[in-house]
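Okay, structure first, notes after.
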Amino acid sequence: MPSSKPLAEYARKRDFRQTPEPSGRKPRKDSTGLLRYCVQKHDASRLHYDFRLELDGTLKSWAVPKGPCLDPAVKRLAVQVEDHPLDYADFEGSIPQGHYGAGDVIVWDRGAWTPLDDPREGLEKGHLSFALDGEKLSGRWHLIRTNLRGKQSQWFLVKAKDGEARSLDRFDVLKERPDSVLSERTLLPRHGEAATPAARPARRGKSGGKTPMPEWIAPELASLVEQPPRGEWAYELKLDGYRLMSRIEDGHVRLLTRNGHDWTERLPHLEKALAGLGLQRSWLDGELVVLDEEGRPDFQALQNAFEEGRGENILYVLFDLPYHEGEDLRDVALEERRARLEALLEGRDEDPLRFSATLAEDPRDLLASACKLGLEGVIGKRLGSAYRSRRSNDWIKLKCQLRQEFVIVGYTEPKGSRRHIGALLLGLYSPDEERRLRYAGKVGSGFTAASLKKVRERLEPLAVRSSPLAKVPPARETGSVQWVRPQQLCEVSYAQMTRGGIIRQAVFHGLREDKPAREVTGERPAGPPPLRGARKASAGASRAATAGVRISHPQRLIDPSIQASKLELAEFHARYADLLLRDLRERPVSLVRGPDGIGGELFFQKHAARLKIPGIVQLDPALDPGHPPLLQIRSAEALVGAVQMGSIEFHTWNASLANLERPDRFVLDLDPDPALPWKRMLEATQLSLTLLDELGLRAFLKTSGGKGMHLLVPLERRHGWDEVKDFAQAISQHLARLMPERFSAVSGPRNRVGKIFVDYLRNSRGASTVAAYSVRAREGLPVSVPVFREELDSLQGANQWNLRSLPQRLDELAGDDPWADYAGTRQRISAAMRRQLGRG
């Protein structure tokens, strides 16, 4: 049981007249409904990290000497210390010498946490499992109490094996991301120690001072977004070319690709032009392009210029100056770096060096104009931002069409008058550490006679006998293929990507050779980047708001097979909340949660168990004695809030809150042997409906979103749980007796080989069925969709619709509702019905 004075030890150790730490006397009001989490980097007698989880009105706290680690193989000692007040999660400052914990403190990470089991029980038993949703740490974690001796309880902090885990030798989050998430501070080193370079805010009005010449500066990369963000931004045209960094030392010029390959010898005219700037120690950043007759960048022409030795046609459009004449400008504001660069290039209109001008138009108008002109899109850069050698939310790109690089995995032979190749087979690597190569479709248009010949010549030496793909697509999709080693990239535009990750209406634009094939994992538009200074309003980076709920990590993939993000899932639930709430609003709700997406661990949750979701209702504990409260979802806010906390599926009881002891429906879940053809499922559904017709009961149909069909039979609230379940079981057994070759009334895979199990078990008290219009946690994110009985013969599968194709389904219905008569259906179980089933 929580202490009546949980902060007594905290207060005893501190003199709040001297220390800036919060006293905790005024409890922090919780407006989000989320449980807070934070990690503070504390430079006390020894540098360590304080790990804190909100519970029962305080922050449970552990000192982690070596800090958190994303590697599940690494256990980090965590010494439990006194509880801290909730306000401490925002504390940054310097604790004076001579006081407890003297030294500097920054907020290294913060966000929300979700217990995966009862957290009080976990703390008592010594094993707390939870999910983090922070700016740096996320996914599932464990705190495990040890038997190590010490003055204080000693635990291990361990990362679980999930999609957020990373091996320590590949990524050390403490070294890679050392700074504050609250203020962009870094801890200063003690005397005689070296500090990790900090990601400081950009400076205005002064340079970085004379510093050693960097051997290499990796370029800053832009993040793909769907719409222009708010805030102060400068926009330029997006150039369809090759990224190039220029290093000038003692007047000697080197031209380097984004991966550090030296292209100086390939571009002597640019080497000469850059030398003509008279620079001695500088780095410049820009893009190689070739312009067509109308002055537009032409990627195919750029390739041809390299292939045909006509490099003099290549222009170098410069847009940044990260290092200038011995001064490191990476921490200087964007507009000041660009002003210096523009001055360098002034008056060189006939030169192959050009300046990428800032365009003053509204970004939406600018993008529309760029698209009309056939350009690739626009680039936005946040005013005041520093130059960072990584993909950044300070640089964004808005594209006119879906266009990206793909790995060529094979080609088909030409037909008819076409020569050299028919089509290219394309692949993309998975973004995880396993880097699996998956099939992404074909491209057969956009080629010229010359490019067909060139592509064939490039691919023939790469020919191999077997497919390089992790999963070979069916021959009907690919035809006869010559597979190749996955080394060559091409750039392709396309109209859409299907839920299976296959591109449609693809157009070839050229081969690429400026990056390794294994880097090509595909792009997915992100939400607008956060405003500078907006961190205090948000518990995590890269957030978006949907139905009034802030979505953390909006671009986290819920289903990599269709590149479906957490934000897309949240937006689906906001858009179709009215449909979902018809089933959810008046019933206890259970959740299927997958914080790491469908590929991670999934768990079923029917009780609150300290889970806080904005807008969700915790029901009277007396409804389910001996357990935490049941859950109820009444609003779009609660629905989207559940998605924010990792929920994917929503299940409901067969009784409403009007009378939880009297079910108002029963469900027959037709669950097939996976090997059965779909036709057998349709026949089984019709046979089950026929039996219900004979009994005088009307059923309403929906696809399960999985493999089977659900038949929902409304009832007047006259029967108890046992009576309803017994009746549903009688139907199941009756079908199995009549047609034992088709139906089974016994659960378990062994009992439904070649058959369909008529699952009646969902009719027990506390059992539940996936709600109508709920997404399923399966590949493709299918949806459980109501259908008319007359549509049965035309159904193609139980997973026919998913979160992206449901809008088309609803448009086709044009307002017709397959369940329009559901609420008005009045029927009950009679003695005559029982006798028909042999239960008289």
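Each Cβ is built from the backbone N, Cα and C atoms, and glycine gets one as well.
Here is what Swiss-Prot records for this protein:
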BINDING   His42, His48, Asp50  Mn(2+) 1 binding site
BINDING   Asp240, Glu376  Mn(2+) 2 binding site
BINDING   Asp669, Asp759  Mn(2+) 4 binding site
BINDING   Asp669, Asp671  Mn(2+) 3 binding site
MUTAGEN   Arg14 to Ala  77% ribonuclease activity, loss of 3'-phosphatase activity (in PE domain)
MUTAGEN   Glu21 to Ala  Loss of 3'-phosphatase activity (in PE domain)
MUTAGEN   His42 to Ala  Loss of ribonuclease and 3'-phosphatase activity (in PE domain)
MUTAGEN   His48 to Ala  Loss of ribonuclease and 3'-phosphatase activity (in PE domain)
MUTAGEN   Glu54 to Ala  Nearly wild-type nuclease and 3'-phosphatase activity (in PE domain)
MUTAGEN   Glu82 to Ala  Selective loss of 3'-phosphatase activity (in PE domain)
MUTAGEN   His84 to Ala  Loss of nuclease and 3'-phosphatase activity (in PE domain)
MUTAGEN   Tyr88 to Ala  7% ribonuclease activity, loss of 3'-phosphatase activity (in PE domain)
MUTAGEN   Arg556 to Ala  Decreases gap closing efficiency by rNTP, wild-type by dNTP (in Pol domain)
MUTAGEN   Phe603 to Ala  Last nucleotide rarely added during gap closing for dNTP or rNTP addition, (in Pol domain). Stacks a DNA template base
MUTAGEN   Phe604 to Ala  Nearly complete loss of templated dNTP or rNTP addition (in Pol domain)
MUTAGEN   Asp669 to Ala or Asn  Loss of templated DNA synthesis (in Pol domain)
MUTAGEN   Arg752 to Lys  Partial loss of templated DNA synthesis (in Pol domain)
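Sequence features annotated in Swiss-Prot and their locations in the structure.
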residue : record                : CB count, 10 Å
Arg14   : mutagenesis position  : 18
His42   : mutagenesis position  : 21
His48   : mutagenesis position  : 19
Glu54   : mutagenesis position  : 23
Glu82   : mutagenesis position  : 17
Tyr88   : mutagenesis position  : 24
Arg556  : mutagenesis position  : 21
Phe603  : mutagenesis position  : 15
Phe604  : mutagenesis position  : 11
Asp759  : Mn(2+) 4 binding site : 21
>> For a quick check of understanding: among the mutagenesis positions His84, Arg752, which residue's Cβ has the most other Cβ atoms within 10 Å?
In response: His84
> Does DSSP give Tyr88 (mutagenesis position) helix, strand or coil?
Replying inline: helix
> Want to know which recorded positions, from Glu21, Arg752, Asp759, are within 10 Å of Asp671 (Mn(2+) 3 binding site) at Cα; which are they?
Replying inline: Arg752, Asp759
>> Just to be sure I understand the packing, how many Cβ atoms besides its own are within 10 Å of the Cβ of Asp671 (Mn(2+) 3 binding site)?
In response: 22
>> I need the nearest neighbour of Phe603 (mutagenesis position) among the recorded positions Glu21, His42, Asp240, Asp669, using C-alpha distances.
In response: Asp669
>> Can you tell me whether DSSP puts His48 (mutagenesis position) in helix, strand or coil?
In response: strand
> Taking the centroid of the Cβ atoms of His42, His48, Asp50 as the Mn(2+) 1 site, which other residues of that chain lie with their Cβ within 8 Å of it, listed in sequence order?
Replying inline: Gln40, Lys41, Ala44, Leu47, Tyr49, Ala63, Val64, Val105
> Between Arg14 (mutagenesis position) and Asp50 (Mn(2+) 1 binding site), what is the CA-CA distance rounded to a whole number of Å?
Replying inline: 17
>> Helix, strand or coil by DSSP: which one applies to Asp240 (Mn(2+) 2 binding site)?
In response: coil
> If one looks at the chain holding Glu376 (Mn(2+) 2 binding site), which residues at least 6 apart in sequence have a CB under 8 angstroms from its CB?
Replying inline: Lys238, Leu239, Asp240, Pro297, Ala370, Lys399, Cys400, Arg403
> Tell me, by DSSP, whether Arg752 (mutagenesis position) is helix, strand or coil?
Replying inline: helix
> Going by C-alpha distance, which of the recorded positions His48, Asp50, Glu54, Tyr88, Asp669 is nearest to Asp759 (Mn(2+) 4 binding site)?
Replying inline: Asp669
> Could you give the Cα-Cα distance between Glu82 (mutagenesis position) and Glu54 (mutagenesis position), in whole Å?
Replying inline: 13
